[in-house]
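Structure first, then comments.
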Amino acid sequence: MALTAALKAQIAAWYKALQEQIPDFIPRAPQRQMIADVAKTLAGEEGRHLAIEAPTGVGKTLSYLIPGIAIAREEQKTLVVSTANVALQDQIYSKDLPLLKKIIPDLKFTAAFGRGRYVCPRNLTALASTEPTQQDLLAFLDDELTPNNQEEQKRCAKLKGDLDTYKWDGLRDHTDIAIDDDLWRRLSTDKASCLNRNCYYYRECPFFVARREIQEAEVVVANHALVMAAMESEAVLPDPKNLLLVLDEGHHLPDVARDALEMSAEITAPWYRLQLDLFTKLVATCMEQFRPKTIPPLAIPERLNAHCEELYELIASLNNILNLYMPAGQEAEHRFAMGELPDEVLEICQRLAKLTEMLRGLAELFLNDLSEKTGSHDIVRLHRLILQMNRALGMFEAQSKLWRLASLAQSSGAPVTKWATREEREGQLHLWFHCVGIRVSDQLERLLWRSIPHIIVTSATLRSLNSFSRLQEMSGLKEKAGDRFVALDSPFNHCEQGKIVIPRMRVEPSIDNEEQHIAEMAAFFRKQVESKKHLGMLVLFASGRAMQRFLDYVTDLRLMLLVQGDQPRYRLVELHRKRVANGERSVLVGLQSFAEGLDLKGDLLSQVHIHKIAFPPIDSPVVITEGEWLKSLNRYPFEVQSLPSASFNLIQQVGRLIRSHGCWGEVVIYDKRLLTKNYGKRLLDALPVFPIEQPEVPEGIVKKKEKTKSPRRRRR
């Protein structure tokens with residue numbers, strides 16, 4: 001489709017009308033360029049897909065929404081906007097699209113959040129009820145559907161009242177009533193515990209109401225994980241050929257795709273035996289009480305028992321073999337080098353893939369049959385069986401995918417990382433098996449790049465080390481396929497608005513020197529606080545261990561510090577805003593993930609402190625396997641993995657400072673390697689052009705460590 005004069009005029013008219021809706025709107029050349037580039041790509045005038053880096057201040061959201069809506073209307077397609085997290089998804093849904101609706105009154109839009117973000121009306125009704133009979137009726141579903149106390153019941157009753165009177169849409173983030181994680185776990189549901197069309201509340205269920213709204217909407221706001229799942233199952237979203245897709249925060253896409261394809265499952269032999277026994281009893285109950293018209297051969301008791309017995313024997317053998325590979329001790333891990341399994345393990349995985357797939361098919365067949373049963377049956381008993389079969393299907397589906405992935409030598413031209421872990425829970429040892437591909441470009445090509453005609457991938461940061469090469473390698477986007485890569489200029493004058501401060505630290509921030517380095521960092525930070533030059537500050541760490549140690553050095557400043565983990569992030573930011581608005585000093589402290597998407601302008605944030613260059617962890621099974629693979633190709637892992645990742649992280653962290661033309665301040669980076677190592681210049685060259693200062697550092701007095709047992713974290 002060509003960009004007609006009428007279409008261009010429509011885009012220009014909306015852009016002009018938008019300027020009148022936004023106070024102090026500043027026209028920006030990069031924004032106009034982005035609108036033009038997005039329009040050309042979505043209309044098919046230039047290239048296949050577009051990766052466009054739009055630095056903070058460009059106004060990228062409105063720059064893709066305006067041309068996206070215009071072209072979607074012209075082509076009678078649906079514009080799907082996907083983000084990496086719920087916060088940005090909600091911002092687009094609750095702020096940006098309502099703003100556009102002022103200039104496009106008939107605009108229809110909705111949001112597609114994951115099932116776990118919505119309340120389950122069945123669970124809410126039970127938890128809000130004061131009638132024991134109501135709770136008893138729903139308790140048959142094996143869920144914890146009774147309130148813990150009267151206060152919790154009253155809270156649920158208020159939520160139910162808001163839902164029933166349409167004051168609340170059922171989304172966790174859209175109510176002012178405090179809901180802790182434990183209560184929300186009982187209020188929401190997952191795919192395995194949902195009765196779907198068989199539920200009494202199906203028609204009014206917020207999740208399914210939202211899904212039905214997708215069919216009528218011109219714009220759907222989703223997230224990357226949901227889009228990947230929708231493309232895989234060909235459900236939820238319209239047909240790919242009838243889509244225009246924008247992937248905001250597109251730098252997350254390869255990781256989200258990899259997470260979606262990562263498979264982990266418990267394979268502890270006694271636990272597995274129990275699951276198989278429960279499934280055979282479940283099948284027997286279905287055959288006895290809800291006999292299907294056509295009996296699957298595998299459902300015959302003798303055959304099913306033999307099938308499950310073979311499956312169990314293979315799992316037991318695998319347990320024995322894996323325990324031999326793992327080091328002694330209750331908690332242990334073994335990774336298979338280059339993802340290559342021994343022949344005996346590979347043969348077991350291949351057979352397990354076939355056997356679990358057959359059980360998955362059997363569970364699906366019974367579930368479909370049960371779902372079609374009429375009201376002539378005992379509805380309580382039927383629904384109980386549907387839920388149990390649904391959960392069995394979920395288990396065998398995951399197992400089937402795991403063993404299929406374990407049987408693969410490569411995925412997307414790279415090895416599949418495979419490892420086993422043993423851990424202790426409540427005095428019992430549990431064995432797990434894990435698989436994840438280190439490259440997902442083939443899957444992205446199949447699900448996205450080849451399926452959807454034109455896609456926009458955008459973010460404030462898509463490049464690392466001034467190059468799109470890492471994005472291209474990880475995502476599979478490539479110029480020879482007609483994909484375009486554009487980096488827009490920043491609208492800000494960084495040279496005049498801020499500066500980078502690299503204190504003259506006495507040591508590098510290595511593990512060996514960590515204690516002295518943090519002592520010096522704390523001393524310099526204290527000096528900055530005492531200067532009273534900045535009201536709003538942000539301190540970012542590469543690890544929780546370092547952050548905790550830093551806090552040990554500044555205990556007298558603790559009341560000023562708002563630390564990640566003390567409260568949910570949005571509450572910390574809310575409190576920070578209130579403090580600064582009242583003229584008080586406030587310091588946000590967290591890990592690098594805490595800063596992503598943080599938008600604090602002016603005095604709210606005028607000094608950012610960065611503990612050190614954040615290289616990725618090198619002890620993750622995925623990173624180790626990728627390193628082995630790169631070395632086998634005579635490529636240098638530091639150049640391919642570590643440095644691009646560190647560059648990307650640093651750009652993101654530094655980008656927290658200048659968010660508008662009125663922002664000012666300093667970025668303090670406590671890492672002398674930026675000036676002493678060869679790669680330091682490359683990292684600095686990829687940052688906005690700030691003047692650099694190198695002040696002296698007060699001597700830090702090293703404190704003695706208190707001996708504490710560090711919690712074991714699960715690696716991947």
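Cβ from N, Cα, C; glycine included.
This is the original sequence, none of the listed changes applied.
Across the domain 'Helicase ATP-binding' (17-294), the model assigns an average pLDDT of 90. The domain 'Helicase ATP-binding' annotation in Swiss-Prot covers 17-294.
The number of other Cβ atoms within 10 Å of the Cβ belonging to Asp599 (ATP binding site), over all protein chains shown, comes to 12. For Ile26, Gln31, Lys60, Thr61, Asp599, Arg656, Arg659, the entry in Swiss-Prot reads ATP binding site, with the evidence type a large-scale study or a structure entry.
Close to Arg117 (mutagenesis position) in the fold, though at least 6 residues off in sequence, lie Val86, Leu171, Arg172, Asp173, Ser188, each with a CB less than 8 Å from its CB. Secondary structure at Arg117 (mutagenesis position), as computed by DSSP, is helix. The annotation that Swiss-Prot gives for the mutagenesis experiment Arg117 to Ala reads: Significant decrease in helicase activity, small decrease in ssDNA binding.
Around Cys120 (mutagenesis position), the C-beta neighbours below 8 angstroms that are at least 6 residues distant in the chain are Leu187, Ser188, Thr189, Cys194, Tyr201, Cys205, Phe207. Record note (Swiss-Prot), mutagenesis Cys120 to Ser: Abolishes iron-sulfur-binding. The unchanged residue is displayed.
Annotated [4Fe-4S] cluster binding site per Swiss-Prot: Cys120, Cys194, Cys199, Cys205, in sequence order. Cβ neighbours within 10 Å of Cys205 ([4Fe-4S] cluster binding site), excluding its own Cβ and spanning all shown chains: 23. According to DSSP, Cys205 ([4Fe-4S] cluster binding site) sits in a coil region rather than a helix or strand.
According to Swiss-Prot, the mutagenesis experiment Cys194 to Ser carries this note: Abolishes iron-sulfur-binding. Taking all protein chains in view, 21 other C-beta atoms sit within 10 angstroms of the C-beta of Cys194 (mutagenesis position).
Secondary structure from DSSP puts Cys199 (mutagenesis position) in coil. Around the Cβ of Cys199 (mutagenesis position), a 10 Å sphere holds 18 further Cβ atoms from the protein chains shown. Under its mutagenesis entries, Swiss-Prot includes Cys199 to Ser with the note: Abolishes iron-sulfur-binding.
Looking at Swiss-Prot, you'll find the mutagenesis Arg211 to Ala noted as follows: Significant decrease in helicase activity, small decrease in ssDNA binding. Long-range Cβ contacts of Arg211 (mutagenesis position) within its own chain (separation 6+, distance under 8 Å): Ala112, Val236.
Here the Cβ of Phe615 (mutagenesis position) has 14 other Cβ atoms within 10 Å, regardless of which shown protein chain they belong to. Phe615 to Ala appears in Swiss-Prot as a mutagenesis experiment; the accompanying note says: Loss of helicase activity, loss of ssDNA binding.
Record note (Swiss-Prot) on the mutagenesis of Ile618 to Ala: Loss of helicase activity, loss of ssDNA binding. In the three-state DSSP classification, Ile618 (mutagenesis position) falls within coil.
Looking at Swiss-Prot, the entry for mutagenesis of Tyr636 to Ala says: Loss of helicase activity, loss of ssDNA binding. Under the three-state DSSP scheme, Tyr636 (mutagenesis position) falls in the coil class. Long-range Cβ proximity for Tyr636 (mutagenesis position), meaning a same-chain Cβ under 8 A and a gap of 6 or more residues, is found for Leu630.
Cα-Cα distance from Asp599 (ATP binding site) to Phe615 (mutagenesis position): 24 Å (rounded to the nearest whole number). Taking CA atoms as the reference points, Arg656 (ATP binding site) and Phe615 (mutagenesis position) are 19 Å apart. The CA atom of Lys60 (ATP binding site) is located 34 Å away from the CA atom of Ile618 (mutagenesis position). Ranking the binding-site residues Arg656, Arg659 by how many other Cβ atoms lie within 10 angstroms of each Cβ puts Arg659 at the bottom. For Ile618 (mutagenesis position), the nearest neighbour among the listed binding-site residues (Ile26, Gln31, Thr61, Arg659), judged by C-alpha distance, is Arg659. Surrounding the centroid of the Cβ atoms of Cys120, Cys194, Cys199, Cys205, where the record places [4Fe-4S] cluster, the chain contributes additional residues within 8 Å, namely Pro121, Arg122, Thr189, Leu195, Asn196, Tyr201, Tyr202, Phe207, Phe208.
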